[in-house]
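What Swiss-Prot says about this protein:
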- N63, D109, F160: ATP binding site (BINDING)
- G159 to D: In OB1; defective lipophosphoglycan (LPG) synthesis with production of a truncated LPG form lacking phosphoglycan repeats; defective addition of phosphoglycan to acid phosphatase (MUTAGEN)
Amino acid sequence: MANSSLLRVVLVALLLLGSVTVSAGDGRGTPIAFQAEVSKMLDILVNSLYTNRAVFLRELISNGSDALDKIRVLYLTSPKEPLTKDGEAPTMDLRISFDKEKSELILRDGGVGMTKEELAKHLGSLGTSGTKHFLEKLQEGVGAVGGDQNNLIGQFGVGFYSVFLVGDRVRVASKSDDSDEQYVWESKGDGQYFLYPDPRGNTLGRGTEITIELKPDAEQFLSAETIKKTIHQYSEFINFPIYVQEEVEVASTAATPESAAEERSLDEGAVEEDPDKEGDTQGVVKEKRWTLVNENRPIWTRPIGNVTEEEYHKFYKAFSGDYRDPLYFNHFKVEGEVDFDSILFVPTTVDPASFSDDNAVPNTNIKLYVRRVFITDEFRDLLPRYLNFVKGIVDSNDLPLNVSREVLQESRILRVIKKKLVRKTLSMFADIAAQDEAIANGKQVENPAPSGHTHLKKPAYTKFWELYGKHLRLGVMLDSNNRNRLTKLFRYKSSRSESEYISLQTYVDRMKKGQKGIYYLSGDSVARIKKSPVLEDAVNHDVEVIFMTDAIDEYVVSQLTDFAGKKLINLAKEGVQFEESDARQRVVDRKRKEKYDSFFTHLRALFGYSEVRKVILTKRMTNEAFIVSSSENQITARLASIMRGQSMSLANQQLTAERVLEVNYRHPLVDEMFKRFTVDEDDEVATDIAWVLYDTANLQAEFPVADVAAYSKRINRLLRSSVDLSADDSLLPPDDAEYTVSDTETEEEEEQPKVDTNAHEEAETDGEGDL
């Protein structure tokens, strides 16, 4: 906001102080002085608006494009054919050349040009916009041409002065159709300028030529490669061709008059002879050649439906640097509160950086343009973090060109664009999911025209979900406004669909009559979830269960409590019951609880009151004796395990979920324990069985086992007991005496080098893979 406030103060001051005083002179080189305050304001303005010096080129190219747009519009109603003094016609393009000996960078356009008065008005007074006045003329009916005026890039009077970031001296030669003479505006940015007829005469025919005498620390801009790189970054999609003059080495050949004429042409690839060129001993000479830089046209400005899929793919590769085709794309135009064009792409591979949780790192995948001029790609939230894998461009006519990124960040217009972008992005995903489902169901997918969307020829949403499902689930936690849209995009495997993903809506559509909610179970893999004892109960009741296999799912369900009016129910939590009890059954359940109360109190005391929150009779239809579940309103064992693994803090390392022990009274081992308990509470066998069943149930539920060594010893005791071995039975004595070894075998063994048998076997095993 500081830059925004400064800009307003500066512009107001310029309006008050922007008058100029013309010194006496003959009008051909007499300096024209700004007031001292204006000179100071110029310095503040340049240094506060522009932190990257390379933007001067963006500004000058934008101005040149603006001038070309103006003449194109004017010539629609009043065409003219101006010529230079040498009889050459100006071209509808921008050209950049160099004079390395003089450290000069030269930019030339064939645009509308300026008269002497316009040079003084637009360049001799800060804050004046030539484009603004041009639009005023159009609105007054001078050369009205409909919507074309919206293509003009504005605020010439401010952007031009960024040239003094790199230039010690600037000369602007300009020729307008409204003037017979070509004039030069010249300044060092020191509070004064010169305005005089160009002594070279009419060298332009029409247009403007800017010659920048570069500062010593800005001579990198004498490099064609640097200029081309800057053009690609900022001005790739300007409407008019941009040529850069380069020196190339070519074989020395005798030129014919015809070839010489071709070299003098201004078409792309035309060559200008360097009068100082010298051939080497190999017959090679250096020539200057015009190279077209902005070959990629702004396809987003074309009508949606008139761009082929191949063109979208080619454009994506050009602007993103990715050699692969995108997975999806969406080309759309938004009109209303804010107007903008956009094309969004989904890459076919995941960038690991997209999982970074560093909010300070900007997302550079979305490039912001204003009237086809690149402004920035360093927004932290043009798309939210969970959509930072999406690449694309946004081009708006409603944003100002010459403001800082910081000011844009606070722009109301930009906030509207952000909201629209998120909705359009999620809409793209939903469209692809719908196409994918239609294909899977054998339906014909229609591609409405005009489209601009990816048209699927085969199912592709599964790949998208496997690549970016984690990002969408993150969105549920970060973006409550779009939570419902996001959950419709979720896909999971289930107990009825182990090989294919289904949506939550598909699950709801095929729920059993009277089913309470959406049942799910999380785990490291489908294979592990299938072995869960709590899944057995659901399968026995013919209830479908969603399989959640990503760690982030545990966090998601803490935010996503329901879908389509159906509650999400975790099978790993206590109290899961698929059948309602009638009155008689409730009485039976109450009496059964009374029967086992003292036994359950004993078990809780045995395992520890601090570890087991309560012991209950399970209502699950299962073959397991014990099931350890999580308390209904607390975190699950899996989430606690994930949090311990993700955090280095002592508190989280000790984090555990509350345990509820569910006991299956119908299991034979439980029945045996109960009988022994009624006789002797301290029965050793019953105690060992209880501990082994409890620790095993903990492992199945992903709860940690407190004492693994004790667990191992109890299993050992139970195994001994099962084969009638006493706990006191010790190891057998060595059986060496059973083996007969002759003296000869001993002598032969002594003669052999000592070999590590185990190492030898490992080496043989390692070598098997090479056969």
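The backbone N, Cα and C atoms fix where each Cβ goes, glycine too.
What you are looking at is a predicted structure, and each value in this text was computed from that prediction instead of being measured.
Pairwise Cα distances among N63, D109, F160, the recorded ATP-binding residues, top out at 14 Å.
The secondary structure of G159 (mutagenesis position), as reduced to three states from DSSP, is helical. Across the structure, N63 (ATP binding site) and G159 (mutagenesis position) place their CA atoms 8 angstrom apart. Cα of D109 (ATP binding site) to Cα of G159 (mutagenesis position): a span of 16 Å. There are 24 other CB atoms within 10 A of the CB of G159 (mutagenesis position), with all protein chains counted. Ranking the binding-site residues N63, D109, F160 by other CB atoms within 10 A of the CB puts F160 at the bottom. Under the DSSP three-state reduction, D109 (ATP binding site) is assigned to strand.
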